[in-house]
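Engineer: Dropping a structure here in structure tokens format, bear with me for questions.
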Amino acid sequence: MDSKHSVFNVMGQEFVLQKGYEVIKGLGKGSYGVVCSAKNIEVEDNNKVAIKKITNIFSKKMLAKRALREIMLLQHFRNHKNITTLYDMDIVDPSKFNELYLYEELMQANLNSIIRSDQPLTDAHFQSFIYQILCGLKYIHSANVLHRDLKPSNLLINADCKLKICDFGLSRGISVNQGQGTEYMTEYVTTRWYRAPEVMLSFQSYSKAIDLWSVGCILAELLGRKPFFKGSNYVDQLNQIFCILGTPNENIISKIKSASAQSYIRSLPTLPKMPYSKIFPYANPDALDLLNCLLTFDPYDRISCEEALEHPYLIIWHDPNKEPVCSEQFDFGFEAIDSIEEIRQMIINEVSRFKGLTGNQKLYHSISNT
């Protein structure tokens, strides 16, 4: 190991950290890799970070693009208060690497763990959380980006109730083709419980509204302290949505691409919409009205971020001067790249560029020059 790095073991994974950093503890493990908390012993104040080790980046092109997408979007959204901050990135050996370290803002918990806990949550908490999600989402959408994986575990929270959106690996651009729809979108999107019906039913087009559906699912989960549409499979997920929202009308069914999906829905008994006041009898009526606007089956009728921020439920927080838009559209041109080697070089270039911008410059030679 070179003199600029130290080795630690975190949850069975070797962590090779930049000198000066010490691991505090492991925070989580998933298909992407491992996350730990660490501290910079060379700095006295504000010295704790979360370090995400993304592993097996180049085992599949999809994973390589996901890593590139994540680091590019974290840089693009770096200055927003409701989006997690990227402090540094590191590649231990650019000449032969299959992993990447992201040094990010350390938060104390995620919304999923808070919902599952015994901690009392009030309507004021719900208002604050939903407002902050929408502020971050407005900024993301204004850059022509769909997050596509909003869920409680991707919402980081501190004890002071500050909330930040994380995990942009599944995000995609909005290439407008027809009306509000998108020209390009992959199937790999959003954990099923938070997935918009137009995604599940392969509507002829879909839009920013898919993220607003996820926000509605999160609001309902806050109100009930459990997932709202907890489908065990694809069909069960749809059926749970129909039981609450009622059976879709013919106008909505006609927007579905799949003939078999259309036939399935037409074969179902006609179900009425269930009033949210019966499901959440003690909830703030304004919260239920916003929920109704978010969990609207037809995406063209679903509320937008800007409209949701102006909803009476969030009036105590709403301040247009503190709800900025992104000054620059995000460029998804790299999505067209098919070569893993080209993606590898792009990751090296992004890490080197970022270090130059943030004062953490290290020399990253092009693989072609090593």
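Our numbering is plain: 1 for the first residue shown, then up by one each step along the chain.
In case you wondered, yes, glycine gets a Cβ from its N, Cα and C as well.
These figures come from a predicted structure and were not determined experimentally.
According to Swiss-Prot, the protein has these features:
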DOMAIN    21-314  domain 'Protein kinase'
BINDING   L27, G28, K29, G30, S31, Y32, G33, V34, V35, K52  ATP binding site
ACT_SITE  D149  active site, proton acceptor
MUTAGEN   T182 to A  No change in activity; when associated with F-184
MUTAGEN   Y184 to F  No change in activity; when associated with A-182
MUTAGEN   T186 to A  Loss of kinase activity; when associated with F-188
MUTAGEN   Y188 to F  Loss of kinase activity; when associated with A-186
Engineer: Tell me the Cβ contacts of V35 (ATP binding site) under 8 Å, same chain only and six or more apart in sequence, or just say none.
Structural biologist: G26, L27, G28, K29, A50, I51, K52, K53
Engineer: At a 10 Å cut-off from the C-beta of L27 (ATP binding site), count the other C-beta atoms across all protein chains.
Structural biologist: 18
Engineer: Across the listed ATP-binding residues, L27, G28, K29, G30, S31, Y32, G33, V34, V35, K52, what is the farthest Cα to Cα distance, given in whole Å?
Structural biologist: 14
Engineer: Taking the mean position of the Cβ atoms of L27, G28, K29, G30, S31, Y32, G33, V34, V35, K52 as the ATP site, which residues outside that list, in the same chain, have a Cβ no more than 8 Å away, listed in sequence order?
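Structural biologist: Result: K53.
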Engineer: To the nearest whole angstrom, state the Cα distance for the pair the residue listed as 'active site, proton acceptor' and G33 (ATP binding site).
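Structural biologist: Cα of the residue listed as 'active site, proton acceptor' to Cα of G33 (ATP binding site) measures 17 Å after rounding.
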Engineer: Which Cβ among the binding-site residues (K29, S31, G33) has the fewest C-beta neighbours inside 10 Å?
Structural biologist: S31
Engineer: Please give the average pLDDT for the domain 'Protein kinase' (21-314) in this predicted model.
Structural biologist: 91
Engineer: Which number gives the other C-beta atoms within 10 angstroms of the C-beta of D149 (active site, proton acceptor), all protein chains shown included?
Structural biologist: 22
